[in-house]
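The annotation that Swiss-Prot gives for the mutagenesis experiment Asp64 to Asn reads: Dominant negative, severely disrupts circadian rhythmicity of transcription. The annotation Mn(2+) 1 binding site is assigned in Swiss-Prot to Asp64, His66, Asp92. What Swiss-Prot lists as Mn(2+) 2 binding site is Asp64, Asp92, Asn124, His173, His248, and the listing cites similarity to another entry. Here Swiss-Prot describes Asp95 to Asn as a published mutagenesis experiment; the accompanying note says: Dominant negative, severely disrupts circadian rhythmicity of transcription. For His125, the entry in Swiss-Prot reads active site, proton donor, with the evidence type similarity to another entry.
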Amino acid sequence: MSDSEKLNLDSIIGRLLEVQGSRPGKNVQLTENEIRGLCLKSREIFLSQPILLELEAPLKICGDIHGQYYDLLRLFEYGGFPPESNYLFLGDYVDRGKQSLETICLLLAYKIRYPENFFLLRGNHECASINRIYGFYDECKRRYNIKLWKTFTDCFNCLPIAAIVDEKIFCCHGGLSPDLQSMEQIRRIMRPTDVPDQGLLCDLLWSDPDKDVQGWGENDRGVSFTFGAEVVAKFLHKHDLDLICRAHQVVEDGYEFFAKRQLVTLFSAPNYCGEFDNAGAMMSVDETLMCSFQILKPADKNKGKYGQFSGLNPGGRPITPPRNSAKAKK
């Protein structure tokens with residue numbers, strides 16, 4: 001019997017959730033075999049599902065988490081722990097924060113437990129060459145061993161890349177690509193795959209919108225491109241979509257609109273790295289595709305954990321206009 005068949009998921013999830021309400025930073029040490037089992041079983045499920053997911057509302061969409069495990073628990077407290085709500089995460093689960101292992105293990109455990117209600121996309125940090133440098137490798141090496149980090153790499157190489165919600169909301173981690181002409185191109189990407197230095201897969205995980213760019217521009221990250229509002233409008237029109245939902249950039253209010261509200265950036269790690277005073281946000285999409293935003297305020301700046309206000313209805317006017325906020329690049 002393989003590790004994945006022996007997984008006691010309820011026990012694993014129970015232990016991961018036990019630290020709720022504890023001082024942030026308290027670790028949960030699963031066994032190496034349990035973690036390996038989570039990686040192997042979730043990898044199997046990722047490969048059994050499409051690389052371009054076709055999802056149905058209602059669901060909640062979350063942006064970058066970056067190892068901020070206690071903030072992930074706050075998101076679930078606020079949005080409802082699975083299976084109470086359906087979730088789509090847009091990538092960047094690991095690196096930078098202190099508890100990448102707890103974060104990714106809980107997400108993988110929920111994926112295995114609720115495979116049709118819980119979805120994870122790949123971010124640019126779910127890539128060996130990136131998380132080797134920005135913290136995840138060191139955390140794996142310190143708490144377990146390098147072999148386990150390699151097992152995570154094999155799992156990450158099988159994550160789906162994009163999702164379309166009810167044929168109207170296109171979701172990915174980074175953004176658009178000059179190479180993307182048809183959705184079939186995404187469907188044709190074979191897994192497992194590393195993230196290449198350029199091309200369609202790279203762009204979907206790395207590109208950024210830029211209000212000062214017309215068409216396509218150079219990206220300050222040194223990878224991929226930036227794209228302007230007209231690129232967004234043309235893409236939506238061509239594919240009969242209403243909205244692009246992406247993550248990948250710190251935004252002050254946890255969410256930020258672009259291109260006349262045709263694109264929204266979500267970032268779900270409040271007080272990112274302890275260096276930014278940003279809120280985190282989660283976007284709730286109801287059955288009518290009305291989108292509203294649930295806000296996690298920066299924890300230490302506010303007595304109340306949460307704030308909530310509603311946002312856009314794709315193709316319509318928002319209830320609450322977005323506040324202007326400065327973007328910070330990760």
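Using N, Cα and C of the backbone, Cβ positions are placed for all residues, glycine too.
The noted changes are left out; the structure has the residues it started with.
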To the nearest whole angstrom, what is the C-alpha distance linking His66 (Mn(2+) 1 binding site) and His248 (Mn(2+) 2 binding site)? 11
Can you give me the Cα-Cα distance between Asp95 (mutagenesis position) and the residue listed as 'active site, proton donor' in Å, rounded to a whole number? 7
All chains considered, the count of other Cβ atoms within 10 Å of the Cβ of His173 (Mn(2+) 2 binding site) is 26
For Asp64 (mutagenesis position), name the DSSP secondary structure in the helix/strand/coil scheme. strand
Rank the mutagenesis positions Asp64, Asp95 by the number of other Cβ atoms within 10 Å of each Cβ and report the first-ranked residue. Asp64
Distance [Cα-Cα, Å, rounded] between His173 (Mn(2+) 2 binding site) and Asp64 (mutagenesis position): 9
Does anything in the same chain, at least 6 positions from Asn124 (Mn(2+) 2 binding site), have a Cβ under 8 Å from its Cβ, and if so what? Gly91, Asp92, Ile130, His173, Gly174, Val195, Leu205, Trp206, Val223, His248
Measuring Cα to Cα, how many Å separate His125 (active site, proton donor) from Asp64 (mutagenesis position)? 10
